[in-house]
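*Asks:* Found this in Swiss-Prot, in case it helps:
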- P32 to A: Loss of interactions with VPS23A and VPS23B; when associated with A-33; A-35; A-83 and A-86 (MUTAGEN)
- P35 to A: Loss of interactions with VPS23A and VPS23B; when associated with A-32; A-33; A-83 and A-86 (MUTAGEN)
- P83 to A: Loss of interactions with VPS23A and VPS23B; when associated with A-32; A-33; A-35 and A-86 (MUTAGEN)
- P86 to A: Loss of interactions with VPS23A and VPS23B; when associated with A-32; A-33; A-35 and A-83 (MUTAGEN)
- C461, C464, C485, C488: Zn(2+) 1 binding site (BINDING)
- C477, C480, C507, C510: Zn(2+) 2 binding site (BINDING)
- S530 to A: Abolishes phosphorylation; abolishes abscisic acid-induced nuclear import; when associated with A-533 (MUTAGEN)
- S530 to D: Mimicks constitutive phosphorylation; accumulates in the nucleus in the absence of abscisic acid treatment; when associated with D-533 (MUTAGEN)
- S533 to D: Mimicks constitutive phosphorylation; accumulates in the nucleus in the absence of abscisic acid treatment; when associated with D-530 (MUTAGEN)
Amino acid sequence: MQQGDYNSYYHHQYSQFQNPTPNPNPNPNPSPPAPATVAGPTDLTRNTYASAPPFTGGYGSADYSNYSQNYTPYGQNSEHVPPSAPSFTSPSQPPPSPPATSLNPNSYSTFNQPPPPPTIHPQPLSSYGSFDSTAPYQQPTSQHMYYSPYDQHQTSGYSSAPPPSSAPAPNPNPAPYSSSLYSAPPYSSGGSSIPPSYEKPSVKFDQSGYDGYNRSRSDLGSDLYGKRSDSGEYPAFEDSYGDGVYAYQGGKVEPYGSRGTAPKSSNSTLFDDYGRSISFSSSGRDSSVSSNSAKIVRAVPKADVQEDSTGGVQKFRVKLLAETYGQTTTDVLCQIGLDGLRMLDPSTSRTLRIYPLENITRCEKLDSSILAFWSKTPVDIEAKRIRLQSNSYTTNTLLDTVTAAMFQAKEIGGSSRPPTSGKLIEQTAEKKKGLGDWMNIIKPVNEEKDHWVPDEAVSKCTSCGSDFGAFIRRHHCRNCGDVFCDKCTQGRIALTAEDNAPQVRVCDRCMAEVSQRLSNAKETTGRNVSLQSHEDLARKLQEEMERNRKSSSGLREGSGRRMKEVACPTCTVHLQVQVPVSGSETIECGVCQNPFLVSAH
């Protein structure tokens, strides 16, 4: 439909009622017929239709004869006449009732035809030219338009037009698509004598030209994309957009490739780039369960907190090796603190032995699994050796902890600034030299060690198994005390790192052990003579104990779960863990980082 074609829709709908030869001499002043009976509400319902309000079966020409007398007769002429200017004359015969064909259910008659554009094609005036009866009559020279009140129920016909002086000037540029132009009119009952007015301001022509009534776009509803409107009705010409055209809904569109993954609520599940679920659940229980299943709890070494100045201590499960004949190897808990090394009974925690830090002369590793330290009392002439056996990691940890504890105890008890390393080495060497000379003087020639195995207890060589006899003599290893033959005790080595230490007979096994021990002792001595190393070790011990004490207290205070002391099966370090409520839980050792299971029972 082209712009300016104002009659095509009319021809399409009412072509059977179109009169191609209109009356050339219409009667400007028809005689009023007998007054017709006003139709009741039932008649109005049956006879009215949406497109032609003024022509119903219950109304005669007298209903609007007064309206037409207010204007001069308007006849046919050759000028361009807008199709919306009615003649307000009654036809020579009653108009036939229009067909019962229902127009578009969403279409409304605008009942106000604004002035058409100046360039318009002429058309013959139909006998039904007064069909658009609600359009205002426009004087050729007038600049104002008058709008007659329209009663939607057609109770009293048309009222007289307002005087020109009271008509407001229309807005030359109204909003063409304003939804407020079609607000509901005041409703009145069918028997009211005062007709309610349905006044509308002027609007521009619909540039799209949907139909013969020049409806604006707002008649089609708020949905301009052919979708169903909120009221459930479909606008006209919904097939004019073609198939597959839908309204854009930006807020409801999901990202490409993620259909079904858009969040519907705060408890929904999202997915990352690798397809793993990302939960934003507000439930604290769910988050705690997921975190526990995804992460293994790390247990820290157990540290007993004491109220005195000794600070925190650490316990290690080790084996106390026998040093003399008659002793047995026992399992103990080695507790290292600033007060010394305590050997505790694992079952009763009773103190079996105590070695104060000030009495410990040195500490070194005999091999990867044995730690030895020497301790003496004021009544002892020579320091006694104590050997502790464990795995390699625990042995290294024990060595570092004992060394740091010794230097920290000296710094706390003595002066905070120890003597220089050169003087310390000289004084230590002099003392060791004098003590060694004195020990060599007073030591008997045939001295037997306490840990030596008696000769009568062994009849064969411990290493090669040769039977002892007149030609195969028994020899004791000065390090381990076992009995060997001469061929298995060819090694000679000093058992200590002292300068005047004598070379003694050792077995082949102890030869390698003592050599490794002496090399470790030299490295430890070179590391300990540095002042910075002393401070680092002391600081390390203090920080480690403080951290363990805080973590242990935090676990006790922050959690209502029962705590339990568990020994790591790998490094034998005692750990303080939370006992699970039921079943078992995987715990990671804070020392060796190896996982193990802790059961609820």
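Backbone N, Cα and C atoms are what each Cβ position is placed from, and that goes for glycine too.
Just the original residues are modelled here, none of the noted substitutions.
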*Asks:* Looking at the binding-site residues C477, C507, C510, which has the shortest Cα distance to C464 (Zn(2+) 1 binding site)?
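*Replies:* Going through C477, C507, C510 one by one, the Cα closest to that of C464 (Zn(2+) 1 binding site) is C507.
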*Asks:* C461 (Zn(2+) 1 binding site) to C507 (Zn(2+) 2 binding site): how many Å between their Cα atoms?
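*Replies:* Computed Cα spacing between C461 (Zn(2+) 1 binding site) and C507 (Zn(2+) 2 binding site) is 11 Å.
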*Asks:* At the level of the C-alpha atoms, what whole-angstrom distance separates C507 (Zn(2+) 2 binding site) and C485 (Zn(2+) 1 binding site)?
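*Replies:* On Cα coordinates alone, these residues lie 9 Å apart.
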*Asks:* What is the Cβ neighbour count of C507 (Zn(2+) 2 binding site) at a 10 Å cut-off, with all protein chains included?
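*Replies:* Looking across every protein chain shown, the total is 26.
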*Asks:* Same chain only, sequence gap of 6 or more: which residues have a CB within under 8 Å of the CB of C488 (Zn(2+) 1 binding site)?
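*Replies:* Long-range Cβ contacts: C461, T462, S463, C464, C507, D508.
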*Asks:* Please report how many Å separate the Cα atom of C485 (Zn(2+) 1 binding site) from that of C477 (Zn(2+) 2 binding site), as a whole number.
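*Replies:* So the Cα of C477 (Zn(2+) 2 binding site) lies 10 Å away from that of C485 (Zn(2+) 1 binding site).
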*Asks:* Counting Cβ neighbours within 10 Å across all chains shown, tell me which of the binding-site residues C464, C477 comes out on top.
*Replies:* C477
*Asks:* Write out the long-range same-chain contacts of C510 (Zn(2+) 2 binding site), meaning residues 6 or more apart in sequence whose Cβ is under 8 Å from its Cβ.
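*Replies:* C477, N479, C480, G491 - these are the non-local Cβ neighbours of C510 (Zn(2+) 2 binding site), listed in sequence order.
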*Asks:* Residues other than C461, C464, C485, C488 within 8 Å, Cβ to Cβ centroid, of the Zn(2+) 1 site?
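*Replies:* Along the chain, the qualifying residues are T462, S463, G465, S466, I472, F484, D486, K487, T489.
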*Asks:* In DSSP terms, helix, strand or coil for C510 (Zn(2+) 2 binding site)?
*Replies:* helix
*Asks:* When you average the Cβ positions of C477, C480, C507, C510 for the Zn(2+) 2 site, which other residues in that chain have a Cβ within 8 Å of that mean position?
*Replies:* R478, N479, G481, D482, F484, T489, V506, D508, R509, M511, E513
*Asks:* According to DSSP, which of helix, strand or coil covers C480 (Zn(2+) 2 binding site)?
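*Replies:* For C480 (Zn(2+) 2 binding site) - judged by DSSP and reduced to three states - the answer is coil.
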